[in-house]
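Working notes, structure below.
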Amino acid sequence: MVKVDLESKRYGEKLKEVFLMLDNNVVECIKEITESSRNGKLVFFVGAGVSTLSDYPQWWRLVDKYHEELYGSPKKGNYSSDEYLRIPQIFYNVKGEMAFDGILKDFFQVDKPTNPIHDKILAMNPAHVITTNYDNLIDTACWKRGKYFSVISAEEDVANATSSRYLLKVHGDFRKGFKGENVVLKEDDYLNYDQNYPLISNLMKTIIATHTIVFIGYGLGDYNINMLLNWVRKLQKDSFHKPFFIRTDPSPIENETLIYYENKGLRIIDAASLIDSNEYDYLERYSAVMDLLIESQENKFITKDDEVIDYIYGKISPLFALQYIRKIDLKHVFEYDYHFEVNGTVVRHKNKGFGYMERFFELKESCDERSKLSKKQYERFNALFNFFEKNGVICMAKDAGTLNTSIEINSLAYHGKYDVMKKFIEEQSVSIEDDYKKAFFLACLGRWEESYDLYSNIILNSIDESNGCVYYLSQINRYRIYQSITQAVTQFNGLGLLTFGRHYKPFTDEFLARIEREMTNFNIDDLFNGMPFEFQKKYKILEFLSDNQFLYDDTVKLFELTNKVRSEMSEGSYSFGMSSDIVVLLRLYDNLRFLYENCLWSVSFHEFHQYIRNSMSLLIEKAEYERTRDIDELGFSFFGKKSGFFMEYYDFVNISRHFKIDDIKNLERSCSIDKIRFGEQEKIEEYLVGIAEEITKQFSANGMNVVFYTQFISEAKAALYFAKYVKLSEEGLGKIVKALLFYFPERDLDIGKRYVWLERLTKCNELPKSIISIIDDFLVLQAEKHIDQNYSEVSSNGLYSRDYGALIKHFEKNFISKRLSEITLCLTQDKQKQIDFLFKLLPLLSTNAKSHLLSFKSVENINDLMNGIRIGLIDEFTPEHEELIIEYLETRKVNYIVEKEKGIQTFSSNDYMSTFGIWYFLEEINNSKMEEFIGMDDQYDFFVDPENFDYKKFIPSWLKNYNDKLLGKIAGNKHMKHHVIEVLKERVKNSNDKRYLEILMNYFI
């Protein structure tokens, strides 16, 4: 090796020159040590030589003292390794414990300062420090630098450790007094070490087996070093990770000696081979090595383009096995030298050395500079270029202009391509990666038992193939499938009878018993730390998956961004640069793409759905704010127009997949979704049609997969509900309406809810004739069902087939149903169920059919009256009609008294009291007896006697159901107006429901 005069140049430049002239083996040693430091796997094993730099008493002098007390004089010549242990043992046996302890106290009761090497050791950020020294110098250095380690020098300290970092004093110390029982010194102490210190011994062995060890402060002939080296080799066995040894002898090591120790598994960094120094200047030699390590840790020795490419490639190439990575996780790969922003820009952070990422992007922009790279480096550069491009890493932030960040997820599962997934599963696997993808697709298709078993096989096969990445991800996915299965079993046991009409068991008892046995005591939190060291080093960014709260950091960040966005909204401020809502959007899609493209199972977990819901809700809330706020001069000057937010395909899918119907309703109450532009409508339609076709397939055939059904049906309901805002082709709309009316399970959407979904679809699409024909087919089917005298339509919202007829008439006033008319013309008096049903659809019938039907039907009860009004058969109330209403109210009053006595105070969905109250208020009914029925229904009372009504009982949501005529009449009523205005003001202030503001502004102000 070439020596450099350290006195000739500035120290930093000298170190760089030393580094550039180092032997390649030493360079690799330095790189590996600094890499271990960055990965939290570095352990320094500190010997007496480091304490000697602080003038702490040396061990051989203590042995000399014992020898002199025994034999009257110091030993002539050097002690052998055995004598270092035997002489203290002889003294203890001959002179006794008290004399032995007395010499210890006299010898070691000193106060010495720490030295620079203690600080330099800690500057390398070791995970643990192990030492055979008795002193407290390293303890003191830790406290000075704010590094907290649990000091363990006795057995009881192990259980009382308060930090995950240990300062392990394997030979004890004198914190509990200068007694031989507190330290390892004499021969018996060494021979009985494992027996006397089992906890410390096991802890040390565990650390040694899983970390990179650097010995410092020892001599190659030291008894401790030979014993410890044998331990390391024994513990690490086949995966023996050769420890490092910092040698600080004055003269360079002989080549034969170097080879000898390398064959024993010790990698030596020889200070004397690096620098010329005074024979007695051990501090300078220690410092030379430690400073090289520290400077290398800060990338100060990277200068050439080849080194830049090699360094980045070494960090990134293990990640080529992943289909996508989250940009924010790259900071872990580069030890926080840079931050990788979600918009694809890179920001220098902790890097104090050469700007290697800056240089990479300079090479990216310069063909001339790239052409100077060697063939190997050019290939590596292209591999890195492709990796960064695929993962959306674009440029340094300082060089970024206007960025158009595109969003693209290439997962079949994300896009709901179920048929393509099934086809892939049936094909022959070429690699273990194919099997891994198949297991994920099986899970997405609800075939969880098959998925679990395939993951189990992959785990075994990946061990044989040494494919750590597939092994780790399969372990995580298998565990999460297991969680999904246990949740499903609980759900089916508790709700299966209500949902499916019977207790449904999608998994056999044998399978459940087996997976319970296999997963008992499996702790996902321990998975990453249990992986081989090399895997942990390469895939640090995957550690967060080995955690039940793997979205925790993003959830916290989302909370911060939510507060920031809402603060901006409340203050009316403008964001410059990348706004908080854009950060939310990009982080959201980074997470989605990472999870889906790497086939990570997470879609059945509440936390994941909640994270998506919160993110999307925030984006829409911000868009509503941007749409409705006034643009001031600043806005015109800098922006010129309001927010350009629009709903893309991916946004639509995320809302469909992760929002419940109530969540969408909440959005609609707080934001004008209809004012948001919906882009990529063809892609959205393809997605919606795919859902419709899947519903049709699932419920056209026997043997429906109930597990798939439970995870798919919520998405289907939300997607078709949210489709209100999408302009569809007539063909696509037809497929959706058919699936909705003929194939959607009654238990999920009864006839009333299906009407709501259908009516919403007309907002952007109206009701083309082809769709009217589909609805007509549906009504014919319903008419045929009513042949059964026991059949009744089930509705949870008071909407029935009659409302479908009204919807048709709204869009096609002259529509006549030929088939319904034919059924009607075939009616006979005994088919009363069909007569009642078709009476409600009277407007859709031909003139002859109407006449024929009315020959069987007259207005005989309140339901006939209400149906007659709905279908337009009754335009004005006759005295006979009012008598029917009064009879109904009298019956209702009697029932009310009985129900009240029984503790029942609710009305059925078919109760007409509030409707009759409204008609009385609008003077469509003038019967004075109406006031006799006050006290049964608050809404009825509000309209019949507004002057004396108790407005504490007024429910604001009533107003949202009233039409323009009724709201106008309320606003003109002197008894109602003031009270209603106060209620509306309170709702505007304390709720996000924009409808209250619209009612207040449009009718009352």
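Every residue, even glycine, has its Cβ placed from backbone N, Cα and C.
Just the original residues are modelled here, none of the noted substitutions.
Note that the structure is predicted; figures quoted are calculated from it, not measured.
Annotation of the mutagenesis experiment W59 to A in Swiss-Prot: Drastic loss of NADase activity. Neighbour density for W59 (mutagenesis position): within 10 A of its CB lie 21 other CB atoms from the protein chains shown.
One mutagenesis experiment catalogued in Swiss-Prot, N133 to A, is accompanied by this note: Drastic loss of NADase activity. Under the three-state DSSP scheme, N133 (mutagenesis position) falls in the coil class. N133 (mutagenesis position) has a Cβ environment of 21 other Cβ atoms inside 10 Å.
Experimental mutagenesis is annotated in Swiss-Prot for Y134 to A, with the remark: Decreases the NADase activity in presence of the phage tail tube protein. For Y134 (mutagenesis position), the same-chain residues 6+ apart in sequence whose C-beta sits under 8 angstroms from its C-beta are F108, K169, H171, G172, D173, F174, V183.
As annotated by Swiss-Prot, active site applies to Y134 (among others).
In Swiss-Prot, a published mutagenesis experiment is listed as D135 to A, annotated Decreases the NADase activity in presence of the phage tail tube protein. For D135 (mutagenesis position), the same-chain residues lying six or more positions away in sequence with a CB closer than 8 A to its CB are S51, S54, Y56, F108, K112, D173.
Per Swiss-Prot, active site is recorded for D135 (among others), and the stated evidence type is experimental evidence.
Per Swiss-Prot, mutagenesis H171 to A is noted as: Decreases the NADase activity in presence of the phage tail tube protein. In the three-state DSSP classification, H171 (mutagenesis position) falls within coil. A sphere of 10 angstroms centred on the C-beta of H171 (mutagenesis position) encloses 19 other C-beta atoms.
Here Swiss-Prot flags H171 (among others) as active site.
Mutagenesis annotation in Swiss-Prot: Y260 to E, described as Loss of tetramerization. No effect on NADase activity; the structure shown retains the original residue. Cβ contacts within 10 Å of Y260 (mutagenesis position), excluding its own Cβ and spanning all protein chains shown: 13.
For the mutagenesis of Y282 to A, Swiss-Prot gives this note: 50% loss of NADase activity. The structure shown keeps the original residue. A sphere of 10 angstroms centred on the C-beta of Y282 (mutagenesis position) encloses 20 other C-beta atoms. DSSP assigns Y282 (mutagenesis position) to a helix in the three-state reduction.
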Exercise for review: Would you kindly give the Cα-Cα distance separating Y282 (mutagenesis position) and Y260 (mutagenesis position), rounded to the nearest Å?
Suggested key: 24
Revision key, fill the gap. Students should find that the Cα atoms of W59 (mutagenesis position) and N133 (mutagenesis position) sit apart, in Å rounded to an integer, by 10
**Study point:** Nearest-integer angstrom distance between the alpha carbons (Cα) of Y282 (mutagenesis position) and N133 (mutagenesis position)
**Key:** 18
